[in-house]
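S.K.: Among the mutagenesis results in Swiss-Prot, L292 to E has the note: Loss of inhibition produced by calcium/calmodulin binding. The residue drawn here is the original one. Annotation source Swiss-Prot lists 3',5'-cyclic GMP binding site at G414, S417, R430, T431. What Swiss-Prot records for R430, T431 is 3',5'-cyclic AMP binding site.
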Amino acid sequence: MSQDTKVKTTESSPPAPSKARKLLPVLDPSGDYYYWWLNTMVFPVMYNLIILVCRACFPDLQHGYLVAWLVLDYTSDLLYLLDMVVRFHTGFLEQGILVVDKGRISSRYVRTWSFFLDLASLMPTDVVYVRLGPHTPTLRLNRFLRAPRLFEAFDRTETRTAYPNAFRIAKLMLYIFVVIHWNSCLYFALSRYLGFGRDAWVYPDPAQPGFERLRRQYLYSFYFSTLILTTVGDTPPPAREEEYLFMVGDFLLAVMGFATIMGSMSSVIYNMNTADAAFYPDHALVKKYMKLQHVNRKLERRVIDWYQHLQINKKMTNEVAILQHLPERLRAEVAVSVHLSTLSRVQIFQNCEASLLEELVLKLQPQTYSPGEYVCRKGDIGQEMYIIREGQLAVVADDGITQYAVLGAGLYFGEISIINIKGNMSGNRRTANIKSLGYSDLFCLSKEDLREVLSEYPQAQTIMEEKGREILLKMNKLDVNAEAAEIALQEATESRLRGLDQQLDDLQTKFARLLAELESSALKIAYRIERLEWQTREWPMPEDLAEADDEGEPEEGTSKDEEGRASQEGPPGPE
């Protein structure tokens, strides 16, 4: 009995996770670990693409460092093998959800071309060393099949880097170097096949002083290949068929390479210009407009300086257009991370709901003011409030010179004018002149945007009005009597509105009752009309009466029976 109980307990307990499952978790293809592993795979792939072909074409390089090459070869093979293990533990997206089932991941991977290429790149071709010797690195050319991992790593880096255009240029230069490197190796191998020093085109005889060194051999071949592929010329003419074929192939490669380089560089420059146009407004159109309208030189200079300040200091005025392609929630998170700290410093917005602040940051409009420019003047109607992000603003007198105070970064003004506070003695008018001392970056929040957001947060609106009232009390800008009068007027208006609503409800009820009575009367009238029509159809026509008189009276019993049946049937009722 105890044994059975023990067996059942063992079967019902869940299996313990294996160590392999803990050590090899499923990687997210868009995560950091997978990204850094791709960057690690760049080294063995680049090693094989650059060093392997060089060892195959330069025997001195292969023979001089054989032990080092064998160590590096099998280290790269180990990384190739680990890369396949990583591929078996890299999830994939299915309907937007990351699949972490290792069985499904493995079955999906083995059905792709990547699996066969990875497997072919690890074929143990080195076993032929037993027959041909270790100085035949061409047996390892199948390692080139892992090159797609290099391209994938470059694509991921281009997406993540903060300087994508610079990375594209660096990647293009790397491709150019690899092509010239391969071509120089093939040139040296062809020269050795044809015979060193046989003519002016091939590599000189290594027996000559200075040409026997490995460094000289590679640099000469690289220089010769650069001259050919850049179509600079100044190279000895070919003398044999093999040399002609090599030159023709290089010229065709140079034409395609030149077109590729020009296209890539044009694309990079165009993308840079497009990005600048998206971030900063186009000043050429404004300059042309000012010239056509004969704007005075001083004002034109101020406009040009404003545009120059934006571009030099990387200021942006159209953040909404830049982030318009992001989903709404993601755009809100970006705006919150950038502007929430600034908005939370405003006194009337403190202790407000986080969701309210997230809605407000989407409404902030960045503005840049140049030196001496007025942000607002006394007596202007206040339709927005301002938050100082960077720079200094002065509260000046009407003469524009006398300064009463200086506002710095993090301060704000105009917040009272966008909140309808009862008893506000200044109303929605500006009470001071605000002028920018230098270039100032501000955030603008309009009354309409605030009203739109607060319509969904009535409690927050009440809290903000209370805070604004406290601020006005401290500033002695609140008329308590006027506030009480406005409150009484509002209550009276609301009472009248409630009365009108009640009267409207009563009228609607009476109208519905009258409409029902009208429909009932119409139904009764229709029934009576239908009954009259039925009765008129039963009456005999005058011609029928005359014929009946000529033929004689009908039998008395029959006539009475028919009249009785007609009176009993009656007219048909309404359907």
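Each residue, glycine too, has its Cβ placed from N, Cα and C.
Every position carries its original residue.
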S.K.: Whole-number Å distance between the CA of T431 (3',5'-cyclic GMP binding site) and the CA of L292 (mutagenesis position)?
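M.R.: Spelling it out, the Cα of T431 (3',5'-cyclic GMP binding site) and the Cα of L292 (mutagenesis position) are 38 Å apart.
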S.K.: Using only the Cα atoms of G414, S417, R430, T431, which the record gives as binding 3',5'-cyclic GMP, return the largest interatomic distance in Å, rounded to a whole number.
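M.R.: Per the listed residues, the maximum Cα distance equals 10 Å.
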S.K.: In DSSP terms, helix, strand or coil for T431 (3',5'-cyclic GMP binding site)?
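M.R.: For T431 (3',5'-cyclic GMP binding site) - judged by DSSP and reduced to three states - the answer is coil.
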S.K.: Round to a whole number and give the Cα-to-Cα distance in Å for the pair L292 (mutagenesis position) and R430 (3',5'-cyclic GMP binding site).
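M.R.: Rounded to the nearest whole number, the Cα-Cα distance is 35 Å.
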S.K.: Tell me, how many other CB atoms lie within 10 A of the CB of S417 (3',5'-cyclic GMP binding site), whichever protein chain they belong to?
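M.R.: A 10 Å sphere around the Cβ of S417 (3',5'-cyclic GMP binding site) contains 24 other Cβ atoms.
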S.K.: List the same-chain residues at least 6 positions away in sequence whose Cβ sits under 8 Å from the Cβ of G414 (3',5'-cyclic GMP binding site), in sequence order, or say none.
M.R.: C376, G382, E384, M385, Y386, R430
